[in-house]
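Novice: Here it is, the structure in full.
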Amino acid sequence: MLLLQALLFLLILPSHAEDDVTTTEELAPALVPPPKGTCAGWMAGIPGHPGHNGTPGRDGRDGTPGEKGEKGDAGLLGPKGETGDVGMTGAEGPRGFPGTPGRKGEPGEAAYVYRSAFSVGLETRVTVPNVPIRFTKIFYNQQNHYDGSTGKFYCNIPGLYYFSYHITVYMKDVKVSLFKKDKAVLFTYDQYQEKNVDQASGSVLLHLEVGDQVWLQVYGDGDHNGLYADNVNDSTFTGFLLYHDTN
């Protein structure tokens, strides 16, 4: 082995003779010193090929946050979106403050008041049974809806009417009935007490149509005709409209 190494050394020297002269001391470091021990005959091999790239290493740790940048410019206005669905009705809000009073309105038309009334009395005690009693003593008959010549009230305004009568009874019993359109609707009977003046009365509500007639008359024979009146005792018949029909 030593012989082979010396031979290689001699072969190397001529290749460098034409160049600069190199001493043995300068070349000595380039030679690998022979190993010692059991492998004293080892010789350096030819350098191998470069190895493959290793696997990528792990990602490094996150760096510290940078400083906040400056605010950017506002972007352009985007297109108008589609109309959304109608939302649910919200809760009722609190009651507002009262508003200021409005202006006074123009005067309205006066409502028309329907009037129909009469109040009459008996001037004589002479009456005929079974015919209308003619009350000729007029207390009130401004609308002239009562006719003293016939003793009848004639309806000119349809509606609800109130009728009443107060009869003085003397010398005989009395039977009086109130008629509407030839039909008795109310009856009053009073039995005379000797040496006394009695009173008989009655009242009723009736609905009348235009043209209806209402009156009083004594019914029965002459024995039941104690109807009486003088200058201190009256027998009266009264009626008036309460409500007129609106349709």
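Note that Cβ sites are derived from N, Cα and C of the backbone, with glycine treated the same way.
Below, the features straight out of Swiss-Prot:
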- CYS39 to Ala: No change in the interaction with CTRP9 (MUTAGEN)
- 45-110: domain 'Collagen-like' (DOMAIN)
- LYS68 to Arg: Impaired formation of HMW multimers; when associated with R-71; R-80 and R-104 (MUTAGEN)
- LYS71 to Arg: Impaired formation of HMW multimers; when associated with R-68; R-80 and R-104 (MUTAGEN)
- LYS80 to Arg: Impaired formation of HMW multimers; when associated with R-68; R-71 and R-104 (MUTAGEN)
- LYS104 to Arg: Impaired formation of HMW multimers; when associated with R-68; R-71 and R-80 (MUTAGEN)
- 111-247: domain 'C1q' (DOMAIN)
Novice: How big is the Cα-to-Cα gap, in Å, between LYS71 (mutagenesis position) and LYS80 (mutagenesis position)?
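Specialist: Here the two Cα atoms lie 25 Å apart.
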Novice: Roughly how many Å lie between the Cα atoms of LYS80 (mutagenesis position) and LYS68 (mutagenesis position), rounded to a whole value?
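Specialist: Rounded to a whole number, the Cα-Cα distance is 32 Å.
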Novice: May I have the DSSP-based helix, strand and coil counts for the residues of the domain 'Collagen-like' (45-110)?
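Specialist: The counts are 0 helix, 0 strand, 66 coil.
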Novice: Count the residues of the domain 'C1q' (111-247) that DSSP assigns to helix (H, G, I), to strand (E, B) and to coil, and report the three numbers in that order.
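Specialist: Going through the domain 'C1q' (111-247) residue by residue, I get 3 helix, 75 strand, 59 coil.
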Novice: Which number gives the other C-beta atoms within 10 angstroms of the C-beta of LYS68 (mutagenesis position), all protein chains shown included?
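Specialist: Here the count is 6.
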Novice: With Cβ-Cβ distance below 8 Å and at least 6 positions apart along the chain, what are the contacts of LYS104 (mutagenesis position)? List them in sequence order.
Specialist: none
Novice: Once the chains shown are all counted, how many other Cβ atoms turn up within 10 Å of the Cβ of LYS71 (mutagenesis position)?
Specialist: 6
Novice: Can you tell me how many other Cβ atoms are located within 10 Å of the Cβ belonging to LYS80 (mutagenesis position)?
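Specialist: I get 6 for this one.
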